[in-house]
Structures are given as C-alpha cells and as structure tokens.
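Q: One structure follows; several queries about it will come next.
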Amino acid sequence: MTHQGIGCLVKWLYLVLIVHTLLCIGQLECRQQHHNRNNNNNNRRADSSSSEEGHGNTSDGLDNFADQDASFVGHGHQPRRGQRKKQQGGGGGGSGGGGGNGGGGGSRHNRNEESGISLWINEQQLKMLTALYFPQGYSERLYAIHNSRVTNDLRDTTLYNFLVIPSEVNYVNFTWKSGRRKYFYDFDRLQTMDESILKAPTLSIRKSGRIPQEQKNFSIFLPCTGNSSGTASFNVGLKIQTRHNKPLSGTPIRLNFKKECAHRGVYDIDASNPTSLTTLQECSLKCGKNGYCNEHHICKCNVGYTGQYCETAFCFPQCLNGGNCTAPSVCTCPEGYQGTQCEGGICKDKCLNGGKCIQKDKCQCSKGYYGLRCEYSKCVIPCKNEGRCIGNNLCRCPNGLRGDHCEIGRKQRSICKCRNGTCVSHKHCKCHPGFYGRHCNGRKRRHVHRNDDSKF
C-alpha cells in the first residue's frame, strides 16, 4: 500500500472516531434530561399533594377549585398533569393568603373581598345628622355591612343614646351594593315605638327585591304625626339572602334609631293659674323668636333651628372655609370667600382657562395650566382648532381632529340646532327657561290664576 493510501485510511478512521464520540455525548445528554424530567415529575407530585392538604383548610375563597378536585382526591386517584398545574396556581393562592407565598387563588379571594356586599349611611347624610355635634360634621362612612361582614357600627348602643335625628331631617339615606354575587333583601320590620309622635317608617324602594350590583342609594322616610312633640324610637329590620336562600352571616340586621318631632300647633295658657302663666312666660322668653314653649315647658324649635333654647341655626349643606350659619341655610362668609356655602373665593383678577377661585386671590387651575391666574399652558406648542391642553404637551381634541396638537383632520360640524337654547355637545341642546324639546322649539305654558273678584 502506498503512502497516499495509508494517509486516506487514517483520515477515514479519524472521522469515524469523531462521529462515534458525538453520538456518545448525545446519548449522555438524553439520559441526563430524562433523569431531570423524572425528578421534576416527582417534585411536582409532592407539591401537588401538599397543595391538596393546604387546600383542604381553605373555605369560600376557593369553592370552585375544591369542587373540581374533590372527585379525584376523594377516590384516591392522582390528579392529572393539567390539574396539577391548576393546583400549583390555585392551591398556592390558598397558602399565599396565609403566608404571602401563593399566587392565583389568594389574589382571587382578595378581589372577592373588595367586591363583597356593603351597606352604609350616605356620607352627606351623616354630615347632616352629626352637624349638631361636630362643627364640620362627621364625614366618614358608617357601615352596617362592609365587604360581606356585618359590623356593629350602626348597632352600637352608644350611637343610639348619642345620636338623635333632628326634627328638621325627615329621612335617612343609605347606600349599598352587592358586588359580584347576587343577594336579595327583605325589610321585615319597619316599626315605630310611639305612634302618637312618629308614624311607621317607609321606604323609597320596594320592601323586598334584589340588591343592585353597582352602588345605589335608597331612603328611609320618617313621617312625624304632627300631633305631639317629643323623641320617638323606631326599628328597622333587614334580611339578606344569597340566590340559594342562604342567609348572609350576621343577618337579620336590627337597627334602632331615635327621631325628634315637633308639634307646630298653639298651646292654650291657663290664665287662672299665675304660677303656670309665669312659668310659660319665662319659657317663652328663653325660647325666643326661633321656637315656642310646649305644655311641658320645653322649647320646641321652628324649622331650621336647634338647641336647648333654639339658639342655633341649622345649615345644610355645611358652611365651608370658616363660614358661620347665622340663619337656616344662610352662611356668613369670612373675608375672601363667597357662595351659599362659602365654597368659593373672591379673586381680584379672573382665573383663566377654566380655573376656579378657591380662596382670596388664589386660583385652582384646570389640568394642563398653571400660574397665579392659570395663564400659562403646559403645552409648549399651543393646541390648535379649539383643542384643550390637559397635560405636558398633551392636547384633548374636538371630534374629528387628532394629532399631538389637534392639527390633523377636520372639526365636525355640529348638528345641534338650538332655537331657544345652547349646544352642550355635538347634538344636544340645553334649553332656556320656559322652553323644551330636542331643539328647544317648544314653549311651556304659563298657568295664570285669575281672581274671581275680577268679575265684579
């Protein structure tokens, strides 16, 4: 064999050796991957079994997940791979609720908590009820149910003894929402404890029905008889059930309140009894012009006044910014403020670009503007075609226009044809007083009251 033939043979042997080595390395990698896969499966089984044990201790937050896995765990079967993945997400959420390590289920439980059923007294109503006890009113919510849990806020005996609904207030506003689940209500008790002073409470809604999912208001009206003066207690009972007729835990709710009523009649004075006359005269002097003295020698205040001797005027809404209530619903504002509630300031120079005067010579600017008078825009390049600056170089464009500065497109022509009004949107009219209709072309008739004496 020649030297050239030997060289070719050596090259072929070298190539065969390289191929064989690569095949061996590939087999080793396959075995290692198979070994790792087995270890992962074992770990996954262990995790799924532990998540099943942890899942057994959870309650309503993971009801759907428990129903799906009960048939597998209860019969001793190992969950399938797809269900093991479900357990790792859902079961981990259960443990996450306790230790903060889990994922999906725990966050779902939190979302359910945030969207649970709630019932509370309207903040504006609570300000009015507590205005006599707190100078600025009590502005926090007072819950009867908060996130599906019945609270004791409205059932507190201290509140019952402390809070008396004044004679000027004839209703109590409540706000409620059911959230994601369906709940049904039934007012099974609307009762007065003294029918001579207060009639039975009535509702602005049906006595029973479904609680709205979104936030809604309803009122409980408190009609005084008008025949007697005094303070009467009344009770409100409320049952709440799920769509499966299961009562909400903590219900029925029993709420007790007190309502003051004032008789507006005139009492007779026994002139034959000098002592009685003197006492009544003294009582009348104390009550002043804002009230009158009843047969029990107690001042009963006219509408809009309160206090032991009817010396305090009652303003609702409250006077703001340090204003004083000097007469029923009349606020005397301090220097620099104006408005029925002293809610607005007095600015020597007008606030520009939609700004609002909130204090003496101080403007509250709209979005996208700043300065003492809101005269400066945050848009370096002004918005065109009646666009409005709402942020740093950010314009809000009218319909039909677009672009960074509302420079692209054509403004839509308004189809609003108001004859006796002004356009408030693309196709809606706001009619002047005395007119109505889509285009404000209808005139309201004026009712003229004729005096019968004019015949003669």
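Numbering starts at 1 and runs along the chain as displayed.
Glycine is treated like the rest: Cβ placed from N, Cα and C.
Original residues only.
Feature table excerpt (Swiss-Prot):
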| type | residues | note |
| --- | --- | --- |
| DOMAIN | 279-311 | domain 'EGF-like 1' |
| DOMAIN | 315-342 | domain 'EGF-like 2' |
| MUTAGEN | Cys363 to Ser | In shf919; induces defects in the hh pathway |
| MUTAGEN | Cys374 to Ser | In shf2; induces defects in the hh pathway |
| DOMAIN | 376-407 | domain 'EGF-like 4' |
| DOMAIN | 412-441 | domain 'EGF-like 5' |
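Mind running through what each feature is packed against?
A: Mean model confidence of the domain 'EGF-like 1' (279-311) amounts to 76 (pLDDT, 0 to 100 scale).
Reduced to three states, the DSSP call for Cys363 (mutagenesis position) is strand.
With a 10 A radius on its CB, Cys374 (mutagenesis position) counts 20 other CB atoms from all the protein chains.
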Q: What's the CA-CA gap between Cys363 (mutagenesis position) and Cys374 (mutagenesis position) in angstrom, rounded?
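A: Per the Cα atoms, Cys363 (mutagenesis position) and Cys374 (mutagenesis position) stand 7 Å apart.
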Q: Within 10 angstroms of the C-beta of Cys363 (mutagenesis position), what count of other C-beta atoms is obtained when all protein chains are considered?
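A: If we count other Cβ atoms within 10 Å of Cys363 (mutagenesis position), we arrive at 24.
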Q: Other than its close neighbours in sequence, what residues sit by the domain 'EGF-like 4' (376-407), given a CB gap under 8 Å and a spacing of at least six beyond its ends?
A: 353, 366-370, 426
